[in-house]
Amino acid sequence: MPSASKNFRLQSKYVFLTYPKCSSQRDDLFQFLWEKLTPFLIFFLGVASELHQDGTTHYHALIQLDKKPCIRDPSFFDFEGNHPNIQPARNSKQVLDYISKDGDIKTRGDFRDHKVSPRKSDARWRTIIQTATSKEEYLDMIKEEFPHEWATKLQWLEYSANKLFPPQPEQYVSPFTESDLRCHEDLHNWRETHLYHVSIDAYTFIHPVSYDQAQSDLEWMADLTRMREGLGSDTPASTSADQLVPERPPGLEVSGDTTTGTGPSTSPTTMNTPPIISSTTSPSSSSHCGSN
C-alpha cells in the first residue's frame, strides 16, 4: 500500500483506473467502486478485465461523476491490497473503447461522450514553437506571450531554445599569422643537423638490427651523405629508413697494394672506384674499417 503523499490530489469528474495483476473478482471491484463513489453522484461506471501476455489479469475502470471530487488520499481506490494507476480521463470515448476491446466489461449508468479540449495556453505555446525561426525570436515571443514564465523559468526556456535551435559551432580562427608558424632559421638548421628524417624505430622495421646499431647506422649515413656531397658537419643530410645504403669499399680484395685501416687509402684504384650501392647491405652488416 502506498504511503500518504502531501502532493497527491485528484480533482476530476472523469477518472481512468488500472489495477495491474489483480487477483480479485471483477464484480467485487465494481461493487466496491460504486459504493465508494456514490457520495459524488456517479453518472457512469464501467469495469473491464484484460488478460495480459504473462497470464495475469488487469482490471480497468472508467468513472464519470456528476460532482467533482477532491481526493487527497492516494490509497482511496485501493481494493483488497491492490493499488491502481490513477489518471484523469481526457477522452472518455477513447478510454471506453480501449477497456472494452476484449468484450468483458460491466457498466452502469449513462455514458457521456466527454473530451477535454486543449487549453488555450497550449495552443499559444504550440504557435511559438512552430513559428519561431531562431533562438532569439523564440525567447522574445515567450517574453511577450508569457512574461511570468520568462521571468521565473528563463534557464529552462533557454534549454528548450537550444534544443529547438542548436548553436552552430564557430569557425576557428588562429591567433597566429602564417609568419609566426614558420620555422626560424636557427631552429631549422639545428633540426636538420641533429634530428633524422626517420626515427630509429622506423629504421629497425626495415633493417632488423638492435636499437644502438640502428642509431649508429643513421649517424653513419648522415656523415657519409655530407662527405659525398662535400658538405660540412653542420649541414643537414637527408636520411631515409629505406634508402639505398652504400657499402663500404672492401679492403684487400680491391687491390693488392691497398692499405687497410681507418686512414684514407693511397691506392689510385680505390680512389677512382665509385661507391657500390646496395639495396640489401646496411652499415651494420659491413665492416666500418674494411677487411683485416
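Cβ coordinates come from backbone N, Cα and C, glycine included.
Sequence unchanged from the original; the noted substitutions are absent.
Now, the feature entries from Swiss-Prot:
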BINDING   Glu50, His58, His60, Asp102  divalent metal cation binding site
DOMAIN    9-111  domain 'CRESS-DNA virus Rep endonuclease'
MUTAGEN   Leu181 to Ile  20% loss of ability to bind RBR
MUTAGEN   Cys183 to Ser  50% loss of ability to bind RBR
MUTAGEN   Glu185 to Gln  95% loss of ability to bind RBR. Reduced replication efficiency
VARIANT   Ile63 to Leu  In strain: Mild
VARIANT   Gln171 to Pro  In strain: Mild
VARIANT   Asn189 to Ser  In strain: Mild
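Sequence-distant contacts of His58 (divalent metal cation binding site), defined as residues of its own chain at least six apart whose C-beta falls under 8 angstroms from its C-beta, comprise Thr18, Tyr19, Pro20, Lys21, Cys22, Ser49, Glu50, Leu51, His52.
When Cβ neighbours within 10 Å are tallied across all protein chains shown, the highest count among the recorded positions Ile63, Asp102, Gln171 belongs to Ile63. Of all Cβ atoms in the protein chains displayed, 18 besides its own lie within 10 Å of the Cβ of Glu50 (divalent metal cation binding site). Taken through DSSP, the domain 'CRESS-DNA virus Rep endonuclease' (9-111) splits into 23 helix, 39 strand, 41 coil. Other C-beta atoms found within 10 angstroms of the C-beta of His60 (divalent metal cation binding site) number 24, with every protein chain shown included. Apart from Glu50, His58, His60, Asp102, the residues listed for divalent metal cation, the same chain places the Cβ atoms of Ala48, Ser49, Leu51, His52, Thr57, Tyr59, Ile99, Lys101, Asp104 within 8 Å of the centroid of those Cβ atoms. For the recorded site, Leu181 (mutagenesis position), the DSSP three-state label reads helix. The separation of Gln171 (variant position) from Leu181 (mutagenesis position), Cα to Cα, is 20 Å.
Ile63 (variant position) sits 60 Å from Gln171 (variant position), counting Cα to Cα.
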